[in-house]
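Chemist: Straight out of Swiss-Prot:
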- ASP41 to Ala: Shows a weak decrease of activity on Kv7.1/KCNQ1 (MUTAGEN)
- LYS50 to Ala: Shows a decrease of activity on Kv7.1/KCNQ1 (MUTAGEN)
- LYS52 to Ala: Shows a weak decrease of activity on Kv7.1/KCNQ1 (MUTAGEN)
Amino acid sequence: MNFWVTFIRLIVVLSIVFAFQIAVAKAACVTHEDCTLLCYDTIGTCVDGKCKCM
């Protein structure tokens, strides 16, 4: 039973990370301010038209 709990948690974490990477990849930006909301508490920068969260 412990194996299944760990397995399900792993799937959930990977799904969240994967979805977040897609959201960041799709976010087009012109200035650093465009990335501020996307990156929440971290510093967002605009690199080659895409947001990068530090």
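Using N, Cα and C of the backbone, Cβ positions are placed for all residues, glycine too.
Mind mapping these onto the model and telling me what they sit next to?
Modeler: Long-range Cβ neighbours of ASP41 (mutagenesis position) (same chain, at least 6 residues apart, Cβ-Cβ under 8 Å): none.
Under DSSP, LYS50 (mutagenesis position) is assigned to a strand (E or B) in the three-state scheme.
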Chemist: If you draw a 10 Å sphere around the Cβ of LYS50 (mutagenesis position), how many other Cβ atoms fall inside it, taking every protein chain shown into account?
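Modeler: Total other Cβ atoms inside 10 Å, all chains included: 14.
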